Amino acid sequence: MRGLLLAGALALPASVFAHPAHQSYGLNRRTVDLNAFRLKSLAKYVNATETVIEAPSSFAPFKPQSYVEVATQHVKMIAPDATFRVVDDHYVGDNGVAHVHFRQTANGLDIDNADFNVNVGKDGKVFSYGNSFYTGQIPSSAALTKRDFSDPVTALKGTTNTLQLPITVDSASSESTEEKESYVFKGVSGTVSDPKAKLVYFVKDDGTLALAWRVETDIDSNWLLTYIDAKSGEEIHGVVDYVAEADYQVYAWGINDPTEGERTVIKDPWDSVASEFTWISDGSTNYTTSRGNNGIAQSNPSGGSSYLNNYRPSSSSLSFKYPYSVSSSPPSSYIDASIIQLFYTANIYHDLLYTLGFTEKAGNFEYNTNGQGGLGNDYVILNAQDGSGTNNANFATPPDGQPGRMRMYVWTESTPYRDGSFEAGIVIHEYTHGLSNRLTGGPANSNCLNALESGGMGEGWSDFMATAIRLKPGDKRSTDYTMGEWASNRAGGIRQYPYSTSLSTNPLTYTSVNSLNAVHAIGTVWASMLYEVLWNLIDKHGKNDAPKPTLRDGVPTDGKYLAMKLVMDGMALQPCNPNFVQARDAILDADTALTGGENQCEIWTAFAKRGLGAGAKYSSRNRVGSTEVPSGVC
């Protein structure tokens, strides 16, 4: 927002800020531009066509754990001199592809931005992989032995001073944890939880390896991992931000905002497979309010970090019906309806994503995973009418096992003001940040959409999912859609162009990214490409307008849900911090894994139309476009 790195924020064009929004917390109070500290994209992706590695015959078909051995042997073959560890978040997706993630180590410490992901097919062979391992010289362990580096408190103070964090560290002290060179800080004020520090290595922009402290500070509007040089205690090498800006009377699923329909009363809307405890239980406690296994929704007028004791409506009869009118004012007068709408939209999206493969083992957001894999205790904290800002929204995605946090704001660009919780596309956009961050790089690593281009694609995936869900029964490929039109009170929405298959209406192509340096603008290009994929698949397979897909052998039978499924499967295949070309290849690979490549022509044609054809080349400053479709594909 305003040029600051607020990953997951919805964002607006500059013109929307003619009347600046009030900001009360976090980085919005400062002038430090965190974009300067974004991590660089280091990974390469070897797609399924390029991967011709045979797994040992004894592993085909693989047993429940043998895919880890296949992946490990592959890493040893590609990087024979590297030391590494297996990240404990591997799983087999519902398309039959296993995902295993590795972290490179040096002298017993993690190289925090050196990752390797291996995707193993159902036949027990390596399907594709991504690699950002460091290949340069590993430094001597002498610095560690002699402890020739700054102490963690110095690192915390250096981080706070350089980034101008609104926290007080004068009385900070550090306590060691059970992990090697890992500390938690006490005596710090202004943070949601005690800051942490861990000694790691970090691959710098110039390709060299630096010893660094990874300092974690959650200050509500920003949840930061700061890599500060362990010797100087001042130079910052990179920053990751986890924040990416019964009977229910609601706008039903598929109604994007109040201009598209009326509120209705919906009874027991949960999916009993995706939400086996319903939406208002966590398996041990049954609630009579907007709290359950998938989310907890409440009012947050102060904009603070506390939520458990915040106000939420309660009904002993489980009748969550509260008045709302678009002409009502102030927004606090309809807070009950706002909380229930937010709770409904987030929960029903959870259930849809579960059906499409975002399950417990894939790192979804649930308090109780009920023995289905993954880590629990991480429902989504859903703050309605959050007082920490206006005219926006954001989502914080920490690693699996820690709650996601969505902040929905009031929009002040109309009279009366409008509440973002009543525009489903905004809620879906924010929740999708949690989806894309958990799937890319694995559930245990939330650092994999932090480069400029990958962060842009994060915004694009969020817009795409919101738009796909918004489609109406009578829509055709000539139908255009905007983002945030109702909440912002802007006829053209909050993006540069509407999403359209017309190059006249929306002329964005791959090379448009060369002139862009903001994630939301880059995301509009990516989502425009995915909108082309969506309609090519709908033209081939038809469109299911029901709130859930029909699956045949795990494959959606229609084009809309198939496109959403392939996009999600591609997230799990692609490397950490991918670029457009790699993400395109991952979607093509997802189709190969799911359908045997039945839709390669439609996918290639869609990407080629907007310049991401077979000859497209990535460069951070001079991307080369291509409208070429590979021969023999169509």
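Every residue gets a Cβ built from N, Cα and C, even glycine.
The secondary structure of Gln137 (variant position), as reduced to three states from DSSP, is coil rather than helix or strand. The Cβ of Gln137 (variant position) has 8 other Cβ atoms within 10 Å, all protein chains considered. Quoted from Swiss-Prot, the note attached to the natural variant Gln137 to Lys states: In strain: Isolate 13.
For Ala197 (variant position), other Cβ atoms within 10 Å of its Cβ number 27. According to Swiss-Prot, the natural variant Ala197 to Pro carries the following note: In strain: Isolate 13.
Following the DSSP three-state reduction, the secondary structure of Glu459 (Zn(2+) binding site) is helix. What Swiss-Prot records for Glu245, His429, His433, Glu459 is Zn(2+) binding site, and it gives experimental evidence as the kind of evidence.
What Swiss-Prot records for Asn364, Leu375, Asp378, Asp400 is Ca(2+) 1 binding site. Mapped onto three states, the DSSP output places Asp400 (Ca(2+) 1 binding site) in coil.
While the structure shown retains the original residue, Swiss-Prot records the natural variant Asp419 to Asn with this note: In strain: Isolate 13. Within 10 Å of the C-beta of Asp419 (variant position) we count 25 further C-beta atoms, all protein chains included.
Look at Glu430 (active site): DSSP puts it in a helix. Under the heading active site, Swiss-Prot lists Glu430, citing sequence analysis as support.
When Cβ atoms from all protein chains are considered, those within 10 Å of Asn437 (Ca(2+) 2 binding site) total 30, not counting its own. Summarising the annotation, Swiss-Prot assigns Ca(2+) 2 binding site to Asn437, Arg438, Thr440, Gly442, Asn445 and lists experimental evidence as the type of evidence.
Taking Cβ-Cβ distances under 8 Å and a sequence gap of 6 or more within the same chain, the neighbours of Arg470 (mutagenesis position) are Gly254, Asn256, Ala424, Gly425, Tyr481. Recorded in Swiss-Prot as a mutagenesis result, Arg470 to Glu carries the remark: Loss of secretion.
Record note (Swiss-Prot), mutagenesis Arg470 to Lys: Normal secretion level. The unchanged residue is displayed. In the three-state DSSP scheme, Arg470 (mutagenesis position) is classed as helix.
According to Swiss-Prot, the experimentally introduced change Arg470 to Ser or Ala is described as follows: Slightly increased secretion level.
The note that Swiss-Prot attaches to the published mutagenesis Cys634 to Ala is: Catalytically active against casein. In the three-state DSSP scheme, Cys634 (mutagenesis position) falls into the coil class. The Cβ of Cys634 (mutagenesis position) has 10 neighbouring Cβ atoms from other residues within 10 Å, across all protein chains displayed.
Under the three-state DSSP scheme, Asn437 (Ca(2+) 2 binding site) falls in the helix class. On a Cα basis, Asp419 (variant position) lies 25 Å away from Asp378 (Ca(2+) 1 binding site).
If you measure from the Cα atom of Glu430 (active site) to that of Glu459 (Zn(2+) binding site), you get 9 Å. Among the recorded positions Asn364, Gly442, Cys634, the residue whose Cα lies closest in space to that of His433 (Zn(2+) binding site) is Asn364. Residue environment of His429 (Zn(2+) binding site) contains 29 other Cβ atoms, counted within 10 Å of its Cβ in all protein chains. The shortest Cα-Cα distance from Asp419 (variant position) to any of the recorded positions (Ala197, Gly442, Cys634) is found for Gly442. According to its DSSP assignment, Leu375 (Ca(2+) 1 binding site) is coil.
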